[in-house]
Each structure stands twice: as structure tokens, then as C-alpha cells.
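Chemist: As annotated in Swiss-Prot:
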BINDING   Cys154, Cys159, His178, His184  Zn(2+) 2 binding site
BINDING   Gln493, Gly513, Thr514, Gly515, Lys516, Thr517, Gln685, Tyr722, Glu853  ATP binding site
DOMAIN    132-291  domain 'Upf1 CH-rich'
DOMAIN    497-629  domain 'Helicase ATP-binding'
MUTAGEN   Arg852 to Cys  Abolishes NMD
Amino acid sequence: MDSQQSDLFDTASQPDTVADEYTFLEFNTQGDSEFDYQDFGSPTAWPTPSDSISIADVADRGEGGAAADHHSEASSPSSLSAGAGNGAKVGRGGVGGSGGVSSSSQVDALAAGVGNLNFEETGDDDGFDYGKNDFTEHACKYCGISNPACVVRCNVASCRKWFCNSRGNTSGSHIVNHLVRAKHKEVCLHRDSPLGETILECYNCGCRNVFLLGFISAKTDSVVVLLCRDPCLNVNALKDMNWDLSQWCPLIDDRCFLPWLVKVPSEQEQLRARQISAQQINKIEELWKTNPDATLEDLEKPGVDDEPQPVQPKYEDAYQYQNVFAPLIKLEADYDKMMKESQSKENLTVRWDIGLNKKRVAYFVFPKEENELRLVPGDELRLRYSGDAVHPSWQSVGHVIKLTAQEEVALELRANQGVPIDVNHGFSVDFVWKSTSFDRMQGAMKNFAVDETSVSGYIYHQLLGHEVEAQMVRNTLPRRFGVPGLPELNASQVNAVKSVLQKPISLIQGPPGTGKTVTSAAIVYHMAKQGQGQVLVCAPSNVAVDQLAEKISATGLKVVRLCAKSREAVSSPVEYLTLHYQVRHLDTSEKSELHKLQQLKDEQGELSSSDEKKYKNLKRATEREITQSADVICCTCVGAADLRLSNFRFRQVLIDESTQATEPECLIPLVLGVKQVVLVGDHCQLGPVIMCKKAARAGLAQSLFERLVTLGIKPIRLQVQYRMHPALSEFPSNSFYEGTLQNGVTIIERQTTGIDFPWPVPNRPMFFYVQLGQEEISASGTSYLNRTEAANVEKLVTAFLKSGVVPSQIGVITPYEGQRAYIVNYMARNGSLRQQLYKEIEVASVDSFQGREKDYIILSCVRSNEHQGIGFLNDPRRLNVALTRARYGIVILGNPKVLSKQPLWNGLLTHYKEHECLVEGPLNNLKQSMVQFQKPRKIYNDRRLFYGGGAGMIGNDNFGSGNPNADRRGSRGRAGGSYLPSGPPNGARPGLHPAGYPIPRVPLSPFPGGPPSQPYAIPTRGPVGAVPHAPQPGNHGFGAGRGTSVGGHLPHQQATQHNVGTIGPSLNFPLDSPNSQPSPGGPLSQPGYGSQAFRDGFSMGGISQDFLADDIKSQGSHDPYNMADFATQASPGGFAVDYATQGAHGAFPGNFMNQNSQGGYSRFSGINDFMSQEYMAHGGQGLFTQAGFIDSSQDDGQQNPYGVNNPNLQSQGLPNSLYSQPFAHYNTQPLNLSGPQQSQPNQSSQNPKHPYNG
């Protein structure tokens, strides 16, 4: 390409990141190519074939090549001469065939001539509608460009549409956009293109997957060859020929085909083309799935691709709730059905076996890398055989009972008859889609709306976001909170158990390694001992349910683990607790008859109709007998709607890992009569997986836990982590948990003896291994891989194994499925030790490793490019999960030049650099890297996390709506606004933590003179044991009973942020007037807050700028990365949210979602099930005061409105042993005292919060 064309290409190819919302499929291959390792030497940029280069003909392959040609209607490339990448002329025969060798000037002249002919100005045509009607058959279906040298045909038989190599307004070329979205992989060049009508395919094996194809230049001759990455490049298919395999380069670079292969349209052509946005591309591609002949004009028809109503923070009633969520569940169900039914595999090789239950089991390999869907045990598949001369056609449905690390699937068949066990080849497999889980979600929402007994009135209103008086469950607390069979609880765990037992609805936030499961088991134990009936324990995944069931069983409670029938054959660590196991091993008189019938059924495969009826009745009676005798029933959230529990009612429900479940999924166990619910999870880690992007954009990916947090229900945070080496927990604690995580393990406990691994800093078992290799698109087209990182992962694994670490201690994790599959194959091929050792190493995606841990973690980041960003590595929750899986040590491989552009990653890299753990070079001679970091970009909200929000143009100090759930997709700011890239999900936004998590709207007192919030004016929903309360005069709304409300002076001591360790400098300023409070429209939007605030809320030493300043003045210093400098943000409702910069050194941990410092409870009296409860005045401190509310209708004695005889009961500022600061000075005024704070003149006319009697 000449310099002029290069300039035009650069100008026309800038990605419109505002428009491109298809963020998951970011698959750029542009980037730094400075390979420091001999495995994959590469020039600085992808080489462009020079003059007189020829592409070898597939028909002229060497002896090692495939014999068969893969010609269809088009020829394979035979010979190519290219003038500096300007184009090529293909001969139809041997080298220099009929076309001969054409010069670059001829090609340029031809291209210029075509351009002049097609795009001449016509005076009355403004160019906007060019290509609207696709004048030629080969015009790009997106933009209408029809230059033969610039267009490519999708060669899938059902498609055969043409697309150009122009980006237009998207971040990738139109042809690559189409291939990815449609999941197509074959292309053919135009017959009038310089290369002729050519199907791109591998020279050696004929593979036509363009995402696998690259080219190699010969060492001596001016010839290039197309070769696929896997298997031909990886197995060195051309080792006996004169090819330099180290110079292999992919055909798709920076989301475009290489310009010497498919020209990029000129700037003039692109300006005259139809302008199409990424959103329009997404919509037309979706439409083509059902109507292949649809055009862009069809998108404008009413009812086409309407966005569903987004999830709300609050709902008027359960019917509105159902009307919002039901369409989203249907969208997800339809997408799941379409995806599963479209996934099929042909020509499988099957090996046969017989299971312990005498059923046939088929084993076959089902590669994960090529599939968007992940198989899990219990999935239904249909195995088919088309038949041959000897065997008839056959098919049978079965359940997946096992998945191996080598991607082998064990499928247990339902029927044993007619199975072709003497055949091993030529099988096909399809998914069998079942709607059970989606049907149960819809049913739960219906019950929630129509059945008043489905949940208590209080929980009903809390779930809908209505403001009701806080209540307290009347329970006798145990003398001690320790539980037999479990480890001794620490102070924050005891605090969580104590608080949960007395509240109708509770949230427990468990950061990594803090003992969520142990705490949950302790809560369940105490609930069961209260004698209020059986406790239902759920989680979204079977693994989480099994872990919790095992812990609860260890306490001595009788536990039944209810499995889906499709999973009864799946091996489980708690097999002895499962219902089907207990049915088989129950020793009763009826059992003997049931056992005989079961044995008969296993042997014969079926029973007579009378025996079958008798068998089912006996089995059903036995199951009911076992479940009724249990103290605790454990199942998945979806499993709670199992017919075997249809007549059960559960007053108390605990849902573990609730942040990984969708809201309708959480609702299933709640509508079984719940009166007390506990949600356990961590919204700072990854949430539920939603496959349908339209449903995810509307908010289905938001968990119930997150929504309740945004509504002001404060999670109780567990604060002592027992997993990570203290050096490993430092950054996650400071960046994701405000420095509040304390270490329950010492450095000595996390040092291993006899392990000789070359850590750069001996007492810090961590380092960032600098990699500058190129990222590439995976075979699926929807993921990435990085061959350089994969090669060095193998070197690291080998070094760990040689140093004495066993394979089961090592975990390799990566965000991308393409890299996961490549690492598995690479280690199997290239590992220098025994192959079996590498097979035992677990290689997994970051998302699938949530909740897991290993002694040593190797994290491969993959992304390495100049322009395309880092994809969903942007998500701070994914980084949090990745950094917190290791117990003893972690190694991160990545490209700092690319990762440092994102502020959070910049902080991580700075942290590693300051501790001398940023290294490069060979493993046996690591040295500190001097690589220069990029200036971090400003980060804003992302639709993947902020539901209803999106990128756009806003003014520098304009955050738009103060509603955290407001839909701002169409927002555009005033002239002079700053550009918002469609970017990472850790942007600052009202009502959201700067790292991307919802924050509670809770009052920070004292703030006299603020506006009260009004109670939700709705009818009550039946009594739940509450007592009417008289409103307190002079103190109304959300802050009632908690000191003064928002809006007045902020005492100096509450605004001061103290230095804690090396977290960073502090903010130290009083707010002297109400006018200095941040506005509800945008947190930290005032310049006065800017001395240490970075754009996304993360603070780095040395940065001095406005929160919304456009210019980053400096970067990095001796101060580690700190995200705790958030003093006094305002929530959308006008209530201040206090982020205290406190660290992990024993000081009080601040006010963000922290209730672990409850110092104690006052005595209470009363005869009701639920007692009212108020936070103390310093709302963030998490102290509760509880007073006895005595129903005045039953006691005529002299009582004040709160039923408290001794006002001093209200001031319980007990010091907590967890923290070094006593806090007795908070809330020293009794709530019913009419002090000066309560008599603000502007409050006298406000409506008080009405008592709630439902």
C-alpha cells in the first residue's frame, strides 16, 4: 500500500466506539509485535508481500500436503504478484499464468478508474443514500460499496452476501463484523479483484476458517503461502520445505483483512457510502437469522427490534414487577433455545461403556472452543446414527453425567435397546432444549403477584422497593454463636450471624476467602435450632449447593440434598445426602418392596403398568417421608420449584452466591412462604451470565442482591480473609473493599518449604511477567488467543513442576476461551515434562473459576493491541476474581503498554512496579522491566454493567440523570462535551461505586436541614406481626431516628480522611456550608473535591485534578493505587454516602456497606414476632440499637411513643474488638429526645414517615 493509501486507511478506519456495543466480540489482532522470545519471532508490523510475491497453488502442495483440492465454483490461489501490497493478479494455471505479472501502477490505475466511474459527483446527490438500493449484486450489504477489489463474499451457502473491508463507523471492517455476528467463517474474493474469484483456504489441509488462516513468506523465493494456525502451523506441517514458520501472520489484523489481500476502500468511497452504525448492524444481523432477505429499511418498520422495558429500582406492585421481568425471561429463553438447537456436531467417534446402574454410556469429544454454549452435567443431548448397510438408523436421548479436562463427554442413555455398540464412527449429537428453569421463573413471579401468602408483607414491600418501617424478628439469641463441627467464628462472622437472626431480610457480603460458606452454615444451624420449621438453603449452581450442604451436615443437622432427576447419575461429593441416595438406602418395611421393584426395573428396563404405578407411589411416599424429617433442605434456586417440594412451606430461606443468580431465579425459593430471608454473595465479583444481550442491556444481568443494595439495604461485610498470602490480598483489599480486608493468615503460614521457584522478591510471591506478543482471533471468531503468552505459560508451569509443586496445586486462568483451549493444546504438544503432568493442570476461564482457589495461579491476560482496547478485561469484577484465586502465589502475564490505558489495571501495574515485581526476560534471569505505562483513559459506564446506560456525549460536569437506573442511551450533551468511549464498567455514576458496584443510599448524619424522603403510599399486604409505631416529631423520612438529616454542616471530624499505612494521602477538609454538599446529579462533580480524585474514582499519588478534568497532569508516584478517596458523595435521592478512607490496619473500616462493627444490642421486650429496628445516628458505622416496642393496645402503662423507659438504652457505643477505635461518641442522644437538631424550622412542615402495619 502506498503512503497515500495508508493515510486514507488510517483516517477512514478509526473505530466509533460510541456506536459499537457488541463488546463481547472484540477480536482485534493489531498490537505490538516485539516478540522477545524465539518461539514466535515477528517483525515490527505484519509483513506485506513485496514485489513479485506468489501464493503457492493448493494443487502444487508438497508431499506433506493434502492431496485433494477444495475447489468449488471458485479457484484456489495459484500465483500472486503484488506491488507493495497494492493488489495482485492471479494466473489461472501455474506461476505466471494467463494473468502474468502486473505492476503496482497498473493496479492503482485500475482502482482509480473504477473509483472515478462509480462515484462521480452528480450535483443533486448529497451522497448520503449511496448504495441504499445496492446497485450491484456484489455491493456491501451494510454500506453499499461495490469496488471489486474491496469486497468479499461470505461463502456460507445459506448467506452468500457481499461485504467490504471498510470500517465505516464501527471498530472492525464490515466483512469481519458480519463473520463474527453470523458465526460464518468462509469467504471468497470477487472475480474482478486482483486475486480473482478465490476461496481463501489453507495450502496444506484446505481449511477455510479465515480466523485460523495466516500467511508465511518463503525464506528464499518471493512466494507466500496461506497456512492455518491449527493444526498445520502448530504441528509444523511445512517443516521439510523452505518456509519460515516463525513469520506466520494472521490474515485478519486490527479487525480488518490485510489490505494487500482485500483493499480498504478509499476515503472518497467511504464518504459516499451509506453510513451505518454498530447498533444497526447488530439489528440487521439479528433480523437476517429469521429473514435472510431483510434490508436496512425493514429495521424502520414498527415492532422490529423494539427494546424491552428496562429493570426498575422500584415497582408499584408485583404485577408491574412481573410485566417487566417476564419479557426478559422470555428473551433469554428464546435465545437459549436458538443457541442450543443450532449447536450440533457431526462425524463424532464414540466409545461405549456400561455404567454402575447397567445403563449404556457413550463417550465422545465435544470441543468447547468452537461452541458458545458450555456443557454442564445434567444437560440433555440426542445422539444419532444415520445408519449403513448393516445397521439401521438410530437415535437416543441421554444426560451428560461427566465432563473431563480433555473435553470428553460421558452421556448416559435413557434406553438400552438397539444401541449400535459395535459402531464407533459417524455419530452426530444435538442439544435437547428444555424450558424447565425458565418456566419456573415465570411461575414464581406469577405466585409473587397473585398469592398473598407467598411471602410476608414486609418482604413483599422490601422486594418491590417500597419504603416501610424497619422491623426486627423476635428471637431468643443463643449465648454463644459458635457451631459444632465448624471452625470458630471471628468477630465479623459472629456479628453477621447475630444481626441476621434478628432481621426479616439480610444481605451478607463475603469478599474472597472470608468464609461465606462457614458463616452461612452457622446461620442455618441457629435458624434450625429456633424451631420455626425447616430451613431452605439454595444457590444458583450445584457446586455451591454441594459445598454448603456438606458444611451444614457437619454441624449435626439432618440435611437432604435435592437433585434434579437428570443429575441423579452425576457423581457428587455429598452423594450420601442426596434424596435419591437416601431413598435407596432407607431401612423400612416399605423399603424392601420398593427395593425389589427398583432392582427389577434396572434389570428389565421397564415394569408392567401395575408395577410401575406401585413403584412410583412407593417412591413418592418414601421421598416425602425423608424430606419431611429433614432439618434443612438444600437445592438449586430452580430446584426449589421441584414437584417434590410442591406442598412445602419454608419460613426461613438462605440463598448463597445470590449475586450470581438473576433476580427471577432468586424469587423461586422466596415464594414458598418466606418470612425471613438471607442473601449471601459479593457484588464486587462477577454476576449472573446472560446470553441474550438485549435482555442483559435491559437489566436481567443485575442480581436481586445488587438492586437491594442500591435501595439502601446495607450488606454486612465479612472482613477477615483466610485464603491469600498477605502480599496478594493487599491490592484487592484496597481497590475493591476500601482497605477493610484483614488477613487471617500470616506470611509464615503462606510460605512453602521445599519449593524453589524464582520469585523476584522472596517475601512477595507474585510478579507481573511482561509480554509484548501479538493477540490473535481464535478459531470461533468470538474470542482471542496470544501464542507468546501461551508459550510462557508452559514455561512457568514447567518451572513450578520442577520446583516441587504438584499439578493439582496449579491453576491457569484466562478471560478468553480461545486462549484456554490454545494453552491446553500447546502444553500437551510442547511441554518438556511428561505429558500426563500437563493434563492434570487445570486450565479454566476466569469466570468459571469464581468460588474456587488454587495454591498457585497463572493468569494470562491475552489482550495486546494498539487501538482496540482490552475488551471485558475492563470489568473490575473480573479482575477482582482473577486476583483473588491464589493462596500462595500468582504470576500475571500481559502487555503493560495496553493494560495501563485502563485506570484500574494501571493501578495494579503501578502496585507491582513499586514492589519490584514487574519483570521481563527469561525465567532463570528475570529483571525489573522499564516498560513505560500509557496514560490511563477516562472511564465511563458500560452497558454490560450499567443497565440502561451507555456511552455518549456529555458536558464536563453533567452526569445526566441522577437515577442510577436511568436510561441514557439517547443522551447527548451540549457543545463542547467530552467524548465518552464505550468502555469499561468502572465509570463514576450516581448511586454506583466508582469500581462499578451499586452503593446503598443511606444517610450520613448529622446533616441538619435536608429533605426527608416520603414513605411509599400503598395499601398494606396483610399482617406480619408488626406493631404500629408513632412517628417521631421533628425527624422524618429516611433519616428518622438516625440523627439529623442531610443538608447542613458536616462536622470536621467526619470529613477528615486519615492516612492508613501506605494506601495514600488523605482528604482533609471541612464542608462549612450546605452549599458545599455535592449535588444529587453527579457525585464529586464539584472542583473542590478534586485534589486527589481520579476520573473513575481511583486515586493515584501525584495526580492533582478535578474529578471531571479532561487533562491528566501526572501519572504514578511513590503512593500506591488507592480507590478510597471518596468523601461524602451524594446519592440520587439526596442522601449522602460516606466512603471513609480507612485501611486494613485495624482502624475503623469506613462506612461502605459495613455492619460488622455492631457493638451490641440493648434489651428488648414485647410479644410480637417482628420488632422495629433503627440504625444509629452514624449510619455508616453499622451499629444497631434495638428498643422494645410494646403494643400500646395491650399495655395501658405509661410509655413514650417508642416504648423505651430508659433513654440511655439508645446510646450503646460499645467498642468492637476488631477495630482500634472506640466509637462510643456516636449516637449519644436518645432517639426520642427533642434536641435542637430535631427542631429545624424547615422540618416542621414536612410529612412524617407513616407507621407500617403490614
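Each Cβ is built from the backbone N, Cα and C atoms, and glycine gets one as well.
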Chemist: Whole-number Å distance between the CA of Glu853 (ATP binding site) and the CA of His184 (Zn(2+) 2 binding site)?
Modeler: 37
Chemist: Could you say whether, by DSSP, Gln493 (ATP binding site) belongs to a helix, a strand or a coil region?
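Modeler: In three-state terms, Gln493 (ATP binding site) counts as helix.
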Chemist: Going by C-alpha distance, which of the recorded positions Gln493, Thr514, Lys516, Gln685, Arg852 is nearest to Cys154 (Zn(2+) 2 binding site)?
Modeler: Gln685
Chemist: How many other Cβ atoms sit within 10 Å of the Cβ of Cys154 (Zn(2+) 2 binding site)?
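Modeler: A 10 Å sphere around the Cβ of Cys154 (Zn(2+) 2 binding site) contains 21 other Cβ atoms.
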Chemist: Mind telling me which of the binding-site residues His178, His184, Gln493, Gln685 has the densest Cβ neighbourhood, counting other Cβ atoms within 10 Å?
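Modeler: Selected residue: Gln493.
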Chemist: When you rank Gln493, Thr514, Arg852 by Cα distance to His184 (Zn(2+) 2 binding site), which of the recorded positions ends up on top as the closest?
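Modeler: Given the candidates Gln493, Thr514, Arg852, the nearest one is Arg852.
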Chemist: Compute the C-alpha separation of Gln493 (ATP binding site) from Arg852 (mutagenesis position), stating it in Å without decimals.
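Modeler: For Gln493 (ATP binding site) versus Arg852 (mutagenesis position), the Cα atoms are 21 Å apart.
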Chemist: For the C-alpha pair, I'd like the distance in angstrom between Gln685 (ATP binding site) and Arg852 (mutagenesis position), rounded off.
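Modeler: It is 13 Å, counting Cα to Cα.
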Chemist: Between the recorded positions Thr514, Lys516, Arg852, which lies closest to Cys159 (Zn(2+) 2 binding site), Cα to Cα?
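Modeler: Given the candidates Thr514, Lys516, Arg852, the nearest one is Arg852.
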Chemist: Within the chain of Arg852 (mutagenesis position), which residues six or more apart in sequence place their C-beta under 8 angstroms from its C-beta?
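Modeler: Within the chain, Arg852 (mutagenesis position) has Cβ neighbours under 8 Å at Gly811, Ala844, Arg885.
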Chemist: Between His178 (Zn(2+) 2 binding site) and Lys516 (ATP binding site), find the distance joining the two CA atoms and give it rounded to the nearest Å.
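Modeler: Distance (Cα to Cα, whole Å): 44 Å.
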Chemist: Through the lens of DSSP with three states only, how would you label Lys516 (ATP binding site)?
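Modeler: Its secondary structure by DSSP: helix.
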Chemist: Check Cys154 (Zn(2+) 2 binding site) against DSSP and tell me helix, strand or coil, would you?
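Modeler: Where Cys154 (Zn(2+) 2 binding site) sits, the three-state DSSP reduction gives strand.
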Chemist: Let me know the DSSP-derived helix, strand or coil state of His178 (Zn(2+) 2 binding site), please.
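Modeler: The residue in question, His178 (Zn(2+) 2 binding site), is helix (DSSP, three-state).
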Chemist: Using DSSP, would you call Cys159 (Zn(2+) 2 binding site) helix, strand or coil?
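Modeler: Its secondary structure by DSSP: coil.
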Chemist: Give me the long-range Cβ neighbours of Lys516 (ATP binding site): same chain, 6+ apart, Cβ under 8 Å, in sequence order.
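Modeler: Non-local contacts for Lys516 (ATP binding site): Ile508, Gly510, Asp656, Val680, Gly681, Asp682, Leu718.
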Chemist: Relative to the Cβ of Thr514 (ATP binding site), which residues of the same chain, six or more apart in sequence, are found under 8 Å away?
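Modeler: Thr514 (ATP binding site) has long-range Cβ partners Ser492, Leu718, Gln719, Val720, Gln721, Tyr722, Leu741.
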